[in-house]
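If you look up Swiss-Prot, you'll see 40-103 marked as domain 'bZIP'. For the mutagenesis of C477 to A, Swiss-Prot gives this note: Leads to constitutive nuclear localization. The structure shown keeps the original residue.
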Amino acid sequence: MTDIKRNFSDIASPANLDDTKKLHVDSTATTKVGRKPIDTEPKSKRTAQNRAAQRAYRERKERKMKELEDKVRLLEDANVRALTETDFLRAQVDVLKNELAKYTGGSDFSDLNLPTKVGHLSHPNNHHSNVSTGTPHGSMSSSNSVASLDNDKPSSASSVSNNSPGFAFDNPWSKDNIQKLKHQHQQQQQKVPQGVPDLVSGSSSSSTPLNDNLLVTPESLTGLSTSSKYTGQNNVPTNLDFTNQFDEQVDPFCVKLNEACGTKSNPVPKFKRSGSKANTSVTNNSPLAHLVSPESQQYTNSSNIDFMNDPFFNGVGTDYNFNFDSKNGSIQDPLSFLQDDNFDLALAFGDPSPTGNEAEADPISLLTTEESIYDPLTNNSDKLCSTVKADDVNTDFNFNDFVKNSLPEKQEKGKYEPPSTSKTTNNNEEEDKDEVVPAPPQTLKCSEIWDRITSHPKYTELDIDGLCNELKSKAKCSEKGVVINTADVNQLLERSIKH
């Protein structure tokens with residue numbers, strides 16, 4: 001038997017029906033149109049939470065990527081600065097080597113060897129580090145952003161490492177590299193010429209790997225300077241080679257002018273050496289030769305001793321000539337007694353001619369008088385001082401003139417010439433002006449003289465060689481090199497222009 005459901009209105013009373021209608025009307029009146037049912041609230045709450053979590057995750061990911069991009073940019077800038085500084089320092093080393101070669105006269109630097117292989121970091125773009133974010137989607141997005149960043153901004157280090165064939169990714173302190181460097185160093189030592197001394201003759205040779213790798217061969221430096229070119233993003237080569245950019249004509253001009261003060265091979269100035277006298281055979285035929293024993297009279301100075309003609313010992317304007325034989329100490333020097341401190345030159349070589357007042361000035365004759373001048377009971381010291389005149393003693397005796405006149409080449413007429421008693425202090429002071437060690441205030445150095453010559457309006461009409469020879473005659477030696485007075489430079493310039 002089937003059950004048939006009955007309607008509620010069939011069994012409810014009329015009063016109950018009125019109450020249910022009122023409740024239905026009240027419920028419809030309180031609810032608003034469009035409001036979702038209550039059973040959907042838990043689902044919407046979960047959706048809002050998921051959206052907030054995704055938003056926070058994206059913000060954290062963007063913040064992390066921005067920090068990584070800033071770090072990459074800083075590292076790229078530091079790498080570019082380091083490479084630029086390396087190229088600049090290498091160019092400076094080449095310039096200093098060339099300058100050193102000019103002064104030393106050779107380009108052999110056997111004890112300055114560096115390794116030809118320098119180990120450094122590999123290509124930074126070959127190894128990308130993916131940021132792990134906890135989800136596969138996040139890791140893929142972060143790696144893609146890093147790849148896009150590297151594609152947009154290529155690193156300059158990659159271009160340098162790709163275009164620099166002089167570098168290799170090898171450890172400079174490896175065993176193979178050390179053996180190669182030792183072999184190269186031995187070959188360089190065999191190629192060193194015997195006449196050229198090393199820069200550091202007493203340098204200690206260490207066998208540690210660090211010191212071995214701090215040695216630089218000239219071939220390795222030249223190879224690095226010529227082969228290493230920094231290539232930027234636009235592939236513009238900037239070769240920092242300043243080898244032939246200095247001293248176009250200043251170097252030969254100054255080298256020729258520096259001959260006035262001597263060079264490395266000839267320390268004595270050339271123009272004074274060429275004007276020096278021929279080899280002189282010095283004998284002992286002086287007026288004082290009778291004081292020497294016959295054994296020493298047979299000795300004559302050989303003509304092959306060239307230091308007698310050296311301008312350093314026998315200058316044109318100097319007062320000191322060393323025309324004595326110092327090679328053989330066993331043979332007595334005929335004029336050695338003149339070097340004795342107890343020997344009075346003024347009394348020995350004074351004027352022997354008697355004066356009118358000699359009888360009064362003779363101390364021996366005064367002893368025979370009735371009233372002796374040396375009587376201890378009387379104070380006659382004033383009489384003695386008044387009788388002896390200062391002219392009786394030759395105070396202006398010049399020992400150098402006496403030695404010059406005593407030599408055979410000075411005695412052409414066979415007679416002894418008395419030494420000159422004129423005062424030579426003024427001449428000596430004038431000649432000493434040419435040997436001033438500190439530079440005078442109004443002088444010009446070689447580079448300043450060359451600047452003044454090249455800035456002259458008639459520079460093309462000047463005879464540079466002739467002007468240089470004239471400047472050498474006016475040159476002075478100082479701690480700064482050759483210097484010439486400004487007035488002399490201007491005078492010689494005007495004279496050369498008139499010619």
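Placement of Cβ uses the backbone N, Cα and C atoms for every residue, glycine included.
Under the three-state DSSP scheme, C477 (mutagenesis position) falls in the strand class. According to DSSP, the domain 'bZIP' (40-103) comprises 64 helix, 0 strand, 0 coil.
The predicted model assigns the domain 'bZIP' (40-103) a mean pLDDT of 92. C477 (mutagenesis position): 18 other CB atoms within 10 A of its CB, across all protein chains.
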